[in-house]
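Inspection log for the structure reproduced underneath, given as structure tokens.
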Amino acid sequence: MIEASVFMTNRSQAVRLPAEVRFSEEIKKLSVRVSGSDRILSPLNQSWDSFFLNDQAVSDDFMNEREIAFQPEREAL
């Protein structure tokens, strides 16, 4: 497991990431999602980019058996 250190700088808390897990230099802002005691950092406005640009796709059977919502018939206007 890779570890990072947390420290105070002025009145803010900062995280020092090891070189092997640093964000690229063009990333200047991050979104922070809180899940219990976890903090999940993602490049701001790019959280879906990595999914769509990733070479790995979903499996061929992804959502094959999803339920189709029933659409009730409406009265004519």
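First residue shown is number 1, and so on along the chain.
Note: Cβ is positioned from N, Cα and C throughout, glycine not excepted.
Summarising the annotation, Swiss-Prot assigns domain 'SpoVT-AbrB' to 4-46.
While the structure shown retains the original residue, Swiss-Prot records the mutagenesis experiment TRP48 to Gly with this note: Loss of antitoxin activity for VapC2.
According to Swiss-Prot, the experimentally introduced change PHE51 to Val is described as follows: Partial loss of antitoxin activity for VapC2.
Under the heading of mutagenesis, Swiss-Prot lists PHE52 to Val and annotates it as follows: Increased antitoxin activity for VapC2. Long-range neighbours of PHE52 (mutagenesis position) (same chain, six or more residues apart, CB within less than 8 Å of its CB): none.
According to DSSP, ASP61 (mutagenesis position) is assigned to coil rather than to any helix or strand. While the structure shown retains the original residue, Swiss-Prot records the mutagenesis experiment ASP61 to Ala with this note: Increased antitoxin activity for VapC2.
Among the mutagenesis experiments that Swiss-Prot reports, PHE62 to Val is described with the note: Protein very unstable, thus loss of antitoxin activity for VapC2.
Here Swiss-Prot notes a mutagenesis experiment, ARG66 to Gly, with the remark: Wild-type antitoxin activity. Neighbour list (ARG66 (mutagenesis position), Cβ cut-off 8 Å, at least 6 residues apart, same chain): empty. Reduced to three states, the DSSP call for ARG66 (mutagenesis position) is coil.
Using DSSP to sort the residues of the domain 'SpoVT-AbrB' (4-46) gives these counts of helix, strand and coil: 3 helix, 22 strand, 18 coil.
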